[in-house]
Amino acid sequence: MSVTTPRRETSLLSRALRATAAAATAVVATVALAAPAQAANPYERGPNPTESMLEARSGPFSVSEERASRFGADGFGGGTIYYPRENNTYGAIAISPGYTGTQSSIAWLGERIASHGFVVIAIDTNTTLDQPDSRARQLNAALDYMLTDASSAVRNRIDASRLAVMGHSMGGGGTLRLASQRPDLKAAIPLTPWHLNKSWRDITVPTLIIGAEYDTIASVTLHSKPFYNSIPSPTDKAYLELDGASHFAPNITNKTIGMYSVAWLKRFVDEDTRYTQFLCPGPRTGLLSDVEEYRSTCPF
């Protein structure tokens with residue numbers, strides 16, 4: 001018959017305690033390893049980005065369209081809403097055309113951005129001659145329309161806490177104005193912007209300004225660069241100047257505008273740091289590049 005001595009009992013107890021401690025440590029380690037996955041960005045949408053994916057004419061999401069009738073739109077001239085078909089919630093962006101322009105001049109950008117996981121409205125303004133501050137009010141009205149008056153297919157896909165604006169020319173000026181009035185916006189992207197006001201020191205919204213080297217209507221010397229310089233440095237901001245481009249570069253499909261607009265919106269509307277790699281340090285400039293100049297307040 002086997003007899004267990006007090007010393008052996010102590011040894012067995014020590015082994016049991018060590019085994020329990022080891023098991024507990026393993027559980028803690030497993031939980032710690034799983035924690036990053038559980039704490040993943042809830043706004044992250046789509047696959048890991050690549051340069052070729054961002055340069056393509058469309059992104060990973062299939063897109064549907066909805067017409068916003070001029071007669072049903074309150075405060076702006078109607079437009080077209082582009083949204084991902086996949087059921088989920090997304091940030092929402094309103095885009096304004098420039099002076100004398102219509103939504104057709106920015107339609108390519110609306111559809112392209114939507115294909116990367118956003119709900120986008122490309123608007124018509126009340127008149128094609130509307131000035132920048134009027135366009136700011138209309139961009140704001142368009143955001144409200146998507147949240148309250150669009151179909152349920154659109155409304156149910158929008159995260160109302162993640163809104164942004166874009167615009168070309170005077171629409172870009174309107175974008176700056178609205179960004180100065182609505183600090184709750186997540187991002188602003190003025191495209192070859194025009195505005196008589198040159199100082200935007202009250203903007204705290206992350207802002208990407210895209211200018212054009214050969215713009216003779218809103219020259220970068222008188223518009224884009226002073227706008228960028230006036231935004232206070234604590235604000236996340238970037239300035240990208242298109243090489244050899246004119247004022248109307250945003251009116252036709254442009255891979256550089258598309259790529260960096262999407263990257264900016266992903267980084268700041270979706271808080272998706274996977275896109276920081278395209279903004280910091282940013283694109284190559286100079287010979288054989290589509291970008292004449294790039295500067296920013298990196299790191300973001």
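For all residues, glycine too, the Cβ spot is worked out from N, Cα and C.
Heads up, this one's the original sequence, none of the swaps are in it.
Owing to the predicted nature of the structure, the values given are computational and were not obtained by experimental measurement.
Going by Swiss-Prot, these are the annotated features:
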MUTAGEN   Ala68 to Val  Increases activity on pNP-butyrate
MUTAGEN   Ser69 to Pro  Increases activity on pNP-butyrate; when associated with C-137
MUTAGEN   Tyr99 to Ala  Decreases activity; when associated with A-194 and A-217
BINDING   Tyr99, Met170, Trp194  poly(ethylene terephthalate) binding site
MUTAGEN   Asn126 to Ile  Increases activity on pNP-butyrate
MUTAGEN   Arg137 to Cys  Increases activity on pNP-butyrate; when associated with P-69
MUTAGEN   Ser169 to Ala  Abolishes activity
ACT_SITE  Ser169  active site, nucleophile
MUTAGEN   Trp194 to Ala  Decreases activity; when associated with A-99 and A-217
BINDING   Glu213, Asp243, Glu292  Ca(2+) binding site
MUTAGEN   Asp215 to Ala  Abolishes activity
ACT_SITE  Asp215  active site, charge relay system
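Ranking the mutagenesis positions Tyr99, Trp194 by C-beta neighbours within 10 Å puts Trp194 at the top. If you take the Cα of Met170 (poly(ethylene terephthalate) binding site) and the Cα of Trp194 (mutagenesis position), they are about 5 angstrom apart, rounded to a whole number. For Glu292 (Ca(2+) binding site), the nearest neighbour among the listed mutagenesis positions (Ser69, Tyr99, Ser169, Asp215), judged by C-alpha distance, is Asp215. Apart from Glu213, Asp243, Glu292, the Ca(2+) site neighbourhood in this chain, defined by C-beta within 8 angstroms of the site C-beta centre, holds Ala212, Tyr214, Glu241, Leu242, Gly244, Ala245, Asp290, Val291, Glu293. Using the Cβ center of Tyr99, Met170, Trp194 for poly(ethylene terephthalate), the list of other same-chain residues with Cβ within 8 Å runs, in sequence order, Gly98, Gln131, Pro132, Arg135, Ser169, Gly171, Gly172, Gly173, Pro193, His195, Ile217, Ala218. With every protein chain in view, the residue among the recorded positions Glu213, Asp215, Asp243 whose Cβ has the most Cβ partners within 10 Å turns out to be Asp215.
A 10 Å radius around the C-alpha of Trp194 (mutagenesis position) takes in these recorded positions out of Ser169, Asp215, Asp243, in sequence order: Ser169. Long-range Cβ contacts of Ser169 (mutagenesis position) within its own chain (separation 6+, distance under 8 Å): Pro97, Gly98, Tyr99, Gly101, Leu191, Thr192, Pro193, Trp194, Ile217, Ala218, His247. Spacing of Arg137 (mutagenesis position) relative to Asn126 (mutagenesis position) is 11 Å (Cα to Cα, whole number). The mutagenesis positions examined here are Ser69, Asn126; by Cβ neighbour count within 10 Å, the least packed of them is Ser69. Ser69 (mutagenesis position) sits 36 Å from Glu213 (Ca(2+) binding site), taking the CA atoms of both as reference points.
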